[in-house]
Amino acid sequence: MVQFLGKQGTAGELIHMVTLDKTGKKSFGICIVRGEVKDSPNTKTTGIFIKGIVPDSPAHLCGRLKVGDRILSLNGKDVRNSTEQAVIDLIKEADFKIELEIQTFDKSDEQQAKSDPRSNGYMQAKNKFNQEQTTNNNASGGQGMGQGQGQGQGMAGMNRQQSMQKRNTTFTASMRQKHSNYADEDDEDTRDMTGRIRTEAGYEIDRASAGNCKLNKQEKDRDKEQEDEFGYTMAKINKRYNMMKDLRRIEVQRDASKPLGLALAGHKDRQKMACFVAGVDPNGALGSVDIKPGDEIVEVNGNVLKNRCHLNASAVFKNVDGDKLVMITSRRKPNDEGMCVKPIKKFPTASDETKFIFDQFPKARTVQVRKEGFLGIMVIYGKHAEVGSGIFISDLREGSNAELAGVKVGDMLLAVNQDVTLESNYDDATGLLKRAEGVVTMILLTLKSEEAIKAEKAAEEKKKEEAKKEEEKPQEPATAEIKPNKKILIELKVEKKPMGVIVCGGKNNHVTTGCVITHVYPEGQVAADKRLKIFDHICDINGTPIHVGSMTTLKVHQLFHTTYEKAVTLTVFRADPPELEKFNVDLMKKAGKELGLSLSPNEIGCTIADLIQGQYPEIDSKLQRGDIITKFNGDALEGLPFQVCYALFKGANGKVSMEVTRPKPTLRTEAPKA
């Protein structure tokens, strides 16, 4: 609804009232900014201006608002000198209706602004939404009466215009915030949309993807759909591309041996970029899904294609990893002629040039290998007595996908995907393998006899058994290497010197299932030996089992603080991954007071070397000697110099939050017999 007051300002500035009703809509559809308009070289007008209008919104449908209009009052409150945030708050408080007093400029000023290179603030915002400015000649009813009342003023304004030089109304409003803020939109997403991020499933997507779209609380409550691996739900897709019609999510499983059968085209207008479906091959991978010529592809697997060239989109399709393809499309109207070419109806008939290979070589087999940066094979050009010249597998990378798929050294390479390599030279064959992406289909021929293959397998198994026996041979304790998840006996030379470790464990300790090293002092004998690490589980010392369930913490500590004559033997178990627990502890620290902890630095944080008697941590008893503080007030301590850690502890006041790491070993020693 639009009502005109019938007032007209100087130089053709029209002042009118506009009432907007957003019933059934998400927002009023106006974007505001505080700025200024230069009336002349010496005067300027400041205030709140309309920076953008959302298509199909109440502000757009009323037809009487345009980019660059100045808001004088809102619901009767003067906003000429108000801040941008204050006006936003007023609009949010206004419920479903707002009354705006608008000051707009006549068309002559607008035309002059178009030719003025300094008017970028006005024109960029205008072009962003492709607004078509409507004239005031269509006013009816109350509008006509308003024009009659203001006729004298309008004539006076025209006379003044003829006698004065044309006014330069350059709109120089600048945004105060980094992102556009729609005045009545709650929980607006103002994050940086450049670059890429990873989804919860571990897939990399564009920040601007619908999978990264932010939903407010109400939208989250309504969205019952589970996110897929790219973060997609239809609610997020519809919000990200709310200006597009008939949005669809299309999923298809790709077959490496079958082409997609998709032809792409660009926009008819060379000033615009888009990726349209020009044609779909009925025999291709997309022939059975809901996609047809004229559809605009806006995303694929989290890669945004909207406003991108179709040639770039083609490269994106080729580089997409995985067997699953998820596309977001917008179905255009049948008479929409945005696509630059006519729909393609005929595709060349696909011929499988590899079929004859199986007729010529009945024992040939197909192997599919996922290429993750490399295939893991090396090839040579050689000659075989039975099949002649060709490309052969000369080497395999151990543990590669090719080895796991069954590729063997000596196999003859007959084809890569749809390309036959029977008559290829070395350069052609390696070029095919380098260009292949995703899942690579190879046709191979094993030329060795079954007896030779069995003999090779037997030799490999024998080699593995010998290696296993070699591992099982007892090692010399003085030089024994500590291997993960195995009990290893080592001998440590101490020569009456301190071992230099802090351990956790004891029946009156928080760790009751084993004795674990939590700190190694750099000047001790353990550090000099260089084999033991923090979180190593010590099962016995000098043949005496350390069963902490029957030993006090003091007794366990004494075992490691005793001065041994020459050497000490330890049975060590190194768990991989380490057996740990993490928890948070909150303490209160008064200004000028200490925390009551004696700390020693290590590579993952600070180990508690001692608790000062009478201080809060010792009384609270949540912490103990040997605990490792890995975070302090949210700051990770891993890798920080001890001076920095000390400064963090020293400078803290009030409530202090710490993340503590404590060993939690599996019970590996038996209780002593009574």
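Cβ coordinates are placed from backbone N, Cα and C, and glycine is handled just like the others.
For 249-332, the entry in Swiss-Prot reads domain 'PDZ 2', with the evidence type sequence analysis.
Per-residue confidence over the domain 'PDZ 3' (364-448) averages out at a pLDDT of 88. The domain 'PDZ 3' annotation in Swiss-Prot covers 364-448 and is backed by sequence analysis.
Look at Swiss-Prot and you will find 489-577 tagged as domain 'PDZ 4'.
Residues or ranges marked as domain 'PDZ 5' by Swiss-Prot on the basis of sequence analysis: 584-664.
The note that Swiss-Prot attaches to the published mutagenesis Pro282 to Leu is: Nearly 2-fold increase in interaction with inaC.
Looking at Swiss-Prot, the entry for mutagenesis of His310 to Arg says: 50% reduced interaction with inaC. Here His310 (mutagenesis position) comes close to Leu264, Ala265, Gly266, Ala274, Cys275, Phe276: these same-chain residues lie at least six apart in sequence, with C-beta atoms under 8 angstroms from its C-beta.
While the structure shown retains the original residue, Swiss-Prot records the mutagenesis experiment His310 to Leu with this note: 100% increased interaction with inaC.
Under DSSP, Asn319 (mutagenesis position) is assigned to a helix (H, G or I) in the three-state scheme. Quoting Swiss-Prot on the mutagenesis of Asn319 to Ser: Over 3-fold increase in interaction with inaC.
With a cut-off of 8 Å between CB atoms and residues at least 6 apart in sequence, the same chain places Lys245 near Lys333 (mutagenesis position), listed in sequence order. In the three-state DSSP scheme, Lys333 (mutagenesis position) is classed as coil. Lys333 to Gln appears in Swiss-Prot as a mutagenesis experiment; the accompanying note says: Slight reduction in interaction with inaC.
Within the same chain, the residues at least 6 positions away from Met442 (mutagenesis position) whose Cβ sits under 8 Å from its Cβ are Thr366, Val367, Gln368, Val369, Val407, Leu413, Ala415, Val416, listed in sequence order. Met442 to Lys appears in Swiss-Prot as a mutagenesis experiment; the accompanying note says: In allele inaD-P215; slow recovery of light-induced responses and altered light sensitivity. Abolishes interaction with trp.
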Structural state census, the domain 'PDZ 3' (364-448) (DSSP three-state): 15 helix, 37 strand, 33 coil
Spatial separation of Asn319 (mutagenesis position) from Pro282 (mutagenesis position) - C-alpha basis, Å: 23
DSSP-derived structure type at Pro282 (mutagenesis position), helix or strand or else coil: coil
Secondary structure of His310 (mutagenesis position) (DSSP, helix/strand/coil): helix
